[in-house]
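Accompanying notes for the structure given below.
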Amino acid sequence: MNVSKILVSPTVTTNVLRIFAPRLPQIGASLLVQKKWALRSKKFYRFYSEKNSGEMPPKKEADSSGKASNKSTISSIDNSQPPPPSNTNDKTKQANVAVSHAMLATREQEANKDLTSPDAQAAFYKLLLQSNYPQYVVSRFETPGIASSPECMELYMEALQRIGRHSEADAVRQNLLTASSAGAVNPSLASSSSNQSGYHGNFPSMYSPLYGSRKEPLHVVVSESTFTVVSRWVKWLLVFGILTYSFSEGFKYITENTTLLKSSEVADKSVDVAKTNVKFDDVCGCDEARAELEEIVDFLKDPTKYESLGGKLPKGVLLTGPPGTGKTLLARATAGEAGVDFFFMSGSEFDEVYVGVGAKRIRDLFAQARSRAPAIIFIDELDAIGGKRNPKDQAYAKQTLNQLLVELDGFSQTSGIIIIGATNFPEALDKALTRPGRFDKVVNVDLPDVRGRADILKHHMKKITLADNVDPTIIARGTPGLSGAELANLVNQAAVYACQKNAVSVDMSHFEWAKDKILMGAERKTMVLTDAARKATAFHEAGHAIMAKYTNGATPLYKATILPRGRALGITFQLPEMDKVDITKRECQARLDVCMGGKIAEELIYGKDNTTSGCGSDLQSATGTARAMVTQYGMSDDVGPVNLSENWESWSNKIRDIADNEVIELLKDSEERARRLLTKKNVELHRLAQGLIEYETLDAHEIEQVCKGEKLDKLKTSTNTVVEGPDSDERKDIGDDKPKIPTMLNA
């Protein structure tokens, strides 16, 4: 047989691998091993031919230990020489060797044809050992891709002993003993593992030829079908879709439950009625509003009473009025009297930077109220979300109001839920919100009158220790225009001031101090004043006081002081004797004259060039009053009975010029009246100014005495530090040359 016929070319190997892809590991490994051993067989036969022809190969070199060196590579095997036969008969030796060579070639071909048969390999190993070629046994056994068995391992161990690799032979023997002991326990398992893995499974350094190695990898070309490609894309798209959905849902969950957006959820805004002890008896000064809300309480307590007669209570109640009049207190009292849950929110709590949060909070609030009906929903500062809509506004800006309108329409009239809103600007609310069917009942909570103020003062005075001289009625008459909150603050300020003075009770002087602080501002006792500035302030306030005292139709004088309060160096305060709901033209002119009194007094004393900027606030107030007379009250002869205040820009320039000129004329006329009166009352002006310099603060009765030149039973006082002004102040020496008023005597 020609050895070259069994050589396997790379092209043939590649084609076979492509055709037999399912059996790629076994077929590929067998072909590679057959190719390698075909090359070795060709050289082996050449060696035997040279030996038979009488040409001996060179002798092997021995190492220093005397043992023959053996290499597992093909080159070392080709150059090696088998040891001489041990028989002495040369002819017999030559015959046996020749026979052995022929048999070796035959057995090698059989072993190469069936590399997966351990029996064929064992027979070839035995023949090699008989021919004294142990190095070929070792080289072939260690070649990947050749089958092995315990018998082959024993022959391999014997070959290792012959070539002097005793340590490796001992390792093989130890592995055989281990395999035999495992076979005693489970023979089927041991035989199965031996047949499948062979010797190479017992040595980690050796690899399995069926799966290739890093040194000799298997090159594979796989042709995928259309179904495989489509299925792979579907798999990746499915995985990508699942991951995308999971990520989006996770992000949504995180954003909805983190601190940043957790506030978008409406918390439980209900108030435990057991902890709300506010009743209608605690609400004073607004009897009419309380009577309106008593109907709501009756409905919440017994709704069947109204259902039987077909009556329907309003779905919403709107409380309007100035700040501090008790709108929130009325809503709490309504819930306390009815004994139902009370939900409250401010109008500004609905909207945030995120779009849609306001509408969601409206829905959640009403859902909570429905689940705990009967209940009351109170929305304070309703104008924050219920303002008039503008077609130019963005859609998201109207979502909260639209949702509120829907919730109000969705209410059942017998559901036991009442919504109460409160606002200081009812004119700013959207008309759709206040129409019948929504906030269809409007309750005006106005400022208390004198009787209401007295009731409020009595209610708050129950909590403090009062002196016998305290009369709430007198305080009520002296505090017109004060709201319930301001009256409560007045009582508290008086009690605190009495404690600071170590008083055993709160008397009228403490209430007067608290009233002055609220009406005129806090005293600025630490302010440093020049003598000229203090004197100018005294004449300025004296001018106001003289005009208020001697002008027909002016509001009665309350107090005048040159003690700095708030932002003013001095103040002249007027209080009406009764609550006023309207004003006449004569009273408006009197207001103008009183405002002009301070400026004219400074002009009369110091000249026009030395008037101060303290007149600015007076002129602002006078201009506002004069403009209202012309544009709102119809008190102008030139303009006539026309209201110009609304849509001022829509009026013609001529009408507006006439109105402006009329305002200026009213102010000039008032200035002339004030100049005539102060010139006439010049003595009283100087007396009152001197009295203010000496006593700082004078009430209406004391002002009357000072103007008449009477002696005051009062200590002189100067709260602020007074220093000498600079020489550049032209007012410094003005008035010093005039004689002192002889009636102003030291107390």
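Positions of Cβ are set from backbone N, Cα and C atoms, glycine also.
Residues as originally present; substitutions not included.
In the three-state DSSP scheme, Glu541 (mutagenesis position) falls into the helix class. Feature annotation from Swiss-Prot assigns active site to Glu541; the stated evidence is similarity to another entry.
Of all Cβ atoms in the shown protein chains, 9 besides its own fall within 10 Å of the Cβ of Pro323 (ATP binding site). Residues or ranges marked as ATP binding site in Swiss-Prot: Gly321, Pro322, Pro323, Gly324, Thr325, Gly326, Lys327, Thr328.
All protein chains considered, the CB of His540 (Zn(2+) binding site) has 28 other CB atoms within 10 Å. What Swiss-Prot records for His540, His544, Asp618 is Zn(2+) binding site, and it gives similarity to another entry as the kind of evidence.
Here the residue is the original one, while Swiss-Prot reports the published mutagenesis Lys327 to Ile, Arg or Thr with the comment Does not complement a YME1 deletion mutant, for K327R no longer binds or degrades COX2. Probably has no ATPase activity. Close to Lys327 (mutagenesis position) in the fold, though at least 6 residues off in sequence, lie Leu319, Thr320, Gly321, Asp380, Ala422, Val445, each with a CB less than 8 Å from its CB.
Experimental mutagenesis at this site is recorded by Swiss-Prot as Tyr354 to Lys, Asn, Arg or Thr, annotated: Does not complement a YME1 deletion mutant.
Here Swiss-Prot notes a mutagenesis experiment, Tyr354 to Phe or Trp, with the remark: Complements a YME1 deletion mutant.
Under the heading of mutagenesis, Swiss-Prot lists Tyr354 to Ser and annotates it as follows: Does not complement a YME1 deletion mutant, retains 20% protease activity in vitro, binds an unfolded hybrid substrate protein.
In Swiss-Prot, a mutagenesis experiment is listed as Tyr354 to Ala, Cys, Ile, Leu or Val, annotated with the note Partially complements a YME1 deletion mutant.
For the published mutagenesis Glu381 to Gln, Swiss-Prot gives the following note: Does not complement a YME1 deletion mutant, no longer binds or degrades COX2. Probably has no ATPase activity. Cβ neighbour count for Glu381 (mutagenesis position): 18 (other Cβ atoms within 10 Å of its Cβ, all protein chains included).
Here Glu541 (mutagenesis position) comes close to Ala560, Thr561, Ile562, Gly570, Ile571, Thr572, Gly598, Ala689, Leu692: these same-chain residues lie at least six apart in sequence, with C-beta atoms under 8 angstroms from its C-beta. Listed in Swiss-Prot is the mutagenesis experiment Glu541 to Ala, Gly or Val, annotated as follows: Does not complement a YME1 deletion mutant, for E541A stabilizes otherwise unstable COX2.
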Chain-internal residues, separated by at least six, CB under 8 A from Pro322 (ATP binding site): Asn424, Asp446, Leu447, Ser483
For Thr325 (ATP binding site): intrachain residues, at least 6 apart, with Cβ closer than 8 Å: Gly285, Cys286, Val445, Asp446, Leu447, Pro448, Ser483, Gly484, Ala485
Structural state of Lys327 (mutagenesis position), classified by DSSP into three states: helix
Pairwise CA distance, Gly326 (ATP binding site) versus Glu381 (mutagenesis position), rounded so that it is a whole Å: 13
Of the recorded positions listed as Glu381, His540, His544, Asp618, the one whose CA lies nearest the CA of Pro323 (ATP binding site): Glu381
Fewest Cβ neighbours within 10 Å, where candidates are the binding-site residues Gly326, Thr328, His544: Thr328
Other CB atoms within 10 A, centred on Asp618 (Zn(2+) binding site): 20
